[in-house]
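Peer 1: Handing you a structure now.
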Amino acid sequence: MSERQGAGATNGKDKTSGENDGQKKVQEEFDIDMDAPETERAAVAIQSQFRKFQKKKAGSQS
């Protein structure tokens, strides 16, 4: 349930910066090969760090 709250907070931030989306989309388009081994390794590393963060966050709130 706390994951949904985190996603809601992120969506709230996106709404405030949504005014300049038309200009930013042109600059932020990237062609990322999702099947590349280095992309998969990066995704695993990011997910691992996120899980550690969530575990630490859950432990400190109790």
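Note: Cβ is positioned from N, Cα and C throughout, glycine not excepted.
Heads up, this one's the original sequence, none of the swaps are in it.
Got these off Swiss-Prot a minute ago, pasting:
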type	residues	note
DOMAIN	39-62	domain 'IQ'
MUTAGEN	Glu29 to Ala	No effect on the calmodulin modulator function
MUTAGEN	Asp31 to Ala	Decreased calmodulin modulator function
MUTAGEN	Asp33 to Ala	Decreased calmodulin modulator function
MUTAGEN	Asp35 to Ala	No effect on the calmodulin modulator function
MUTAGEN	Pro37 to Gly	Loss of the calmodulin modulator function
MUTAGEN	Glu40 to Ala	Decreased calmodulin modulator function
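Can you tell me where each of these features sits in this structure?
Peer 2: For the domain 'IQ' (39-62), DSSP puts the residue distribution at 23 helix, 0 strand, 1 coil.
Secondary structure at Glu29 (mutagenesis position), as computed by DSSP, is coil.
Long-range neighbours of Asp31 (mutagenesis position) (same chain, six or more residues apart, CB within less than 8 Å of its CB): none.
Neighbour density for Asp33 (mutagenesis position): within 10 A of its CB lie 8 other CB atoms from the protein chains shown.
Counting every protein chain shown, the number of other Cβ atoms lying within 10 Å of the Cβ of Asp35 (mutagenesis position) is 7. In the three-state DSSP scheme, Asp35 (mutagenesis position) falls into the coil class.
A C-beta separation below 8 Å, combined with a sequence spacing of at least six in one chain, links Glu40 (mutagenesis position) to none of the other residues.
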Peer 1: Suppose we draw a 10 Å sphere around the Cβ of Glu29 (mutagenesis position). How many other Cβ atoms does it contain, all chains included?
Peer 2: 7
Peer 1: Ten-angstrom check, please: count other Cβ atoms within 10 Å of the Cβ of Pro37 (mutagenesis position), all chains counted.
Peer 2: 8
